[in-house]
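Per Swiss-Prot, these features apply:
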DOMAIN    16-105  domain 'PI3K-ABD'
DOMAIN    187-289  domain 'PI3K-RBD'
MUTAGEN   Thr208 to Asp  Abolishes binding to HRAS and KRAS; does not affect kinase activity; displays defective development of the lymphatic vasculature, resulting in perinatal appearance of chylous ascites and is highly resistant to endogenous Ras oncogene-induced tumorigenesis; when associated with A-227
MUTAGEN   Lys227 to Ala  Abolishes binding to HRAS and KRAS; does not affect kinase activity; displays defective development of the lymphatic vasculature, resulting in perinatal appearance of chylous ascites and is highly resistant to endogenous Ras oncogene-induced tumorigenesis; when associated with D-208
DOMAIN    330-487  domain 'C2 PI3K-type'
DOMAIN    517-694  domain 'PIK helical'
MUTAGEN   Asp933 to Ala  Loss of kinase activity; displays early embryonic lethality at 10-11 dpc and severe defects in angiogenic sprouting and vascular remodeling. Heterozygous mice yield adult mice with markedly impaired insulin signaling and reduced activation of effector pathways such as Akt/PKB
Amino acid sequence: MPPRPSSGELWGIHLMPPRILVECLLPNGMIVTLECLREATLVTIKHELFREARKYPLHQLLQDETSYIFVSVTQEAEREEFFDETRRLCDLRLFQPFLKVIEPVGNREEKILNREIGFVIGMPVCEFDMVKDPEVQDFRRNILNVCKEAVDLRDLNSPHSRAMYVYPPNVESSPELPKHIYNKLDKGQIIVVIWVIVSPNNDKQKYTLKINHDCVPEQVIAEAIRKKTRSMLLSSEQLKLCVLEYQGKYILKVCGCDEYFLEKYPLSQYKYIRSCIMLGRMPNLMLMAKESLYSQLPIDSFTMPSYSRRISTATPYMNGETSTKSLWVINSALRIKILCATYVNVNIRDIDKIYVRTGIYHGGEPLCDNVNTQRVPCSNPRWNEWLNYDIYIPDLPRAARLCLSICSVKGRKGAKEEHCPLAWGNINLFDYTDTLVSGKMALNLWPVPHGLEDLLNPIGVTGSNPNKETPCLELEFDWFSSVVKFPDMSVIEEHANWSVSREAGFSYSHTGLSNRLARDNELRENDKEQLRALCTRDPLSEITEQEKDFLWSHRHYCVTIPEILPKLLLSVKWNSRDEVAQMYCLVKDWPPIKPEQAMELLDCNYPDPMVRSFAVRCLEKYLTDDKLSQYLIQLVQVLKYEQYLDNLLVRFLLKKALTNQRIGHFFFWHLKSEMHNKTVSQRFGLLLESYCRACGMYLKHLNRQVEAMEKLINLTDILKQEKKDETQKVQMKFLVEQMRQPDFMDALQGFLSPLNPAHQLGNLRLEECRIMSSAKRPLWLNWENPDIMSELLFQNNEIIFKNGDDLRQDMLTLQIIRIMENIWQNQGLDLRMLPYGCLSIGDCVGLIEVVRNSHTIMQIQCKGGLKGALQFNSHTLHQWLKDKNKGEIYDAAIDLFTRSCAGYCVATFILGIGDRHNSNIMVKDDGQLFHIDFGHFLDHKKKKFGYKRERVPFVLTQDFLIVISKGAQEYTKTREFERFQEMCYKAYLAIRQHANLFINLFSMMLGSGMPELQSFDDIAYIRKTLALDKTEQEALEYFTKQMNDAHHGGWTTKMDWIFHTIKQHALN
């Protein structure tokens, strides 16, 4: 199921001509050719068509024009009925300019909804109707129950519940205020400005209140009422009654954006207020009538689609058999027959023979030895060969999969053979109904991904490639007299009890399994200590076979250390039903673990459905909405590791997305951004469909956002392809002229920002928009903030639109920096990081927030003349900061620079962020330093002539040290430098304490396909930088050495910067 083939207005054409001839077929058989404006609406075209039709024969057979709609063929080769006649001709995405007039039939509302859903997800909904896979059809029906529950939940308390869905409180996970933030308050009190609109002309009045930081919004409103009524000279009783009457009728809104304080959280728990406290700013809140907000909220209706009433096509028993048998009663080894392959395209002159490599895997772990077919000539890829595996069918775990690949062999006699995978595929050995696969099957394979070093891809997607022109492998599984099912929990428990009692009867000296038998009765203190030590090991730390045996033999005691579960699961022999059954019984009653630990159980190492369900239940119990938002990128990615479409993780995320619109917004875009990826387009498309059916009126907002992004993609495609050789002036003229077209103005104004749905993008400020100079022609766009109080937050919103760069790596890096910042803040370290907004919205398409009042180091150095630009004057940056921050604010600017520089030194070192030059390090006017453009991380640094260009662990140049030491020549001997070092040390150790979290977050992203995050070897770089094999003292010594290397090797960075500056000046 591929996404839309192009972003053009007609097939193969980016923009329609200003006037275009459209062929219109009328119900009476007449064809009328109309000359239409490209931006003409369908209602205009229809009116003109019926006026023209009167000049043709048989016009008397036509009914009134309102009885008809247009239909045509779109670029997806789909027949689409156009019910919405406000749509413009250029936005219909027609294959050819041809329209047919018909009388509509069927359910009009459902057709309109299906079209809207198809547009926003980038795939016609009817494609799902055509899929014959019963799992797909059952999922579509069953997931509607989650949708219905979520919609009912939103309407539970009528308007308030609906408001909570649309404007969920944007709060920190904990109400506790970190000490260093509390110290910024005046005896625990905060000054808040409350604004009130007092006339239809939007005249404003303000009240300044000094209140306790832990007041709830209702108390703030009460205090505002008291202040407003002070001039009325009310008695204390009258005042009390007045407060009681009006307190519940008002709510607080953040001035300048769509954030509301709707719940009784302490004021300082709201992120806006906490940010104001940290930055030393006065919060501005608007008092508005609750009813005015409630009256704006749409009442969502949820209608079950027609496919929900269809009968399931899944047959409970294969081949018409009326009986089933348990997997565990079969007494034979697994075997699979490889029949033949088709569409295997190889160069016969380069390849000697081909063969099929196969393996039975559980996650990334083989359950038995891999087995290969015989080698055959490329010209005749037929095997008809049974492959026997060293595993009994009853020992197959629930998540077992067959992994296979067609491989080529190259090499002459006596020379070393070269084996290369040509295509790969995976098959679940149990389907979604717990049934063991049987019979013949054809599997279309997938192309080999970049960076795959092995012949098999066990953590890749299961199932057939929808592209039928790829290599196809035909194979056959054993048939059985009855349908074979994986046993249910009662059978598993019974078997577990039997195996435990059998184990208890073994003599330890007479069995080969003695080192794995349960020994909880003889647990010594040093055994307990060893278990605790194993528990604290990081997720990438290898567990030896002896340690696995030790863990398993003390499995019952492990329940008292709940967080050891991931290590215990890795010690299970998943090819032994005895151990799997016992593990299931342990997991069934395992105490809950923290969400950050539970997330580890969702990566590719833990494929078992019961284990993953346990992890999701922990998330349901303990994961706050704030933390869920923080980890949403990873939780969407690990959906790829789920065996089946319907699972607890899908249901958990969907329910959260449908009860919290902010979560739903990013849930939508994280799924939508991967719809071009064929390995997940069906899974993600189905999930997007179910979300869009139940998200209510927010679908209209998503429609507007997608429409705007489509317009921008089209514009940048033209600039990169058709206008690439034009001058900047000609390109800008084209951009402005195009944006002034009515369809572009409609699409690009008055919608919610995809970067932050609390921010509205109003009118485009065309005079402030520009095309940036880099090769991919990013657009720097500027919108007005239409909020009535915009001057109290920001009056314009600047966003960079990029088409051609993969922003997923930037998005991940910024998320990790944001999490680092949270850890530091909670530990009392205020390092003032600036993880600006960044969102990938499609295949190498995305948005980046522009940070206000910021400049690149290169721009600042160039202001210092030729010496500054060529790095000969290291005082340029310090002088610029002094000029920007004169008098008393100078010390604050240096402090802010020092803190942020320390934070980014530690973050860029730990994450191995490369390509650090003076164009991607920026400084704000107030002194805050931050990094941008994270195209290289985990030590994948740029190379020149085969050598890494960057020779220092992180950027700490003389320019920075001069600023930190306030201009001192011997900067390393100053107290300011010592303070800077102390900040770095504390920051490094704080992140080291949370090493497991960061390793888990990167591990969960392995399925993303990012070029620099392909394997656990890439993530091992974080183990190295955090020195996890060392003691804390040794780790600190290691980091100290890196820091010394950074500032002593700063001259090499300066040389890189000189060449970068010269190159940029040459390009411009």
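From the backbone N, Cα and C atoms, a Cβ is placed for every residue, glycine too.
The number of other CB atoms found within 10 A of the CB of Thr208 (mutagenesis position), across every protein chain shown, is 10. The candidate set comprises the mutagenesis positions Lys227, Asp933. Of these, Asp933 has the most other Cβ atoms within 10 Å. Helix, strand and coil counts from DSSP across the domain 'PI3K-ABD' (16-105) read 21 helix, 32 strand, 37 coil.
Recorded residues Lys227 (mutagenesis position) and Thr208 (mutagenesis position) have their alpha carbons 9 Å apart, per Cα-Cα distance. According to DSSP, Asp933 (mutagenesis position) sits in a coil region rather than a helix or strand.
If you measure from the Cα atom of Thr208 (mutagenesis position) to that of Asp933 (mutagenesis position), you get 41 Å. Reduced to three states, the DSSP call for Lys227 (mutagenesis position) is helix. With DSSP classes pooled into helix, strand and coil, the tally for the domain 'PI3K-RBD' (187-289) is 41 helix, 32 strand, 30 coil. Residues belonging to the domain 'PIK helical' (517-694) score a mean pLDDT of 95 in the model.
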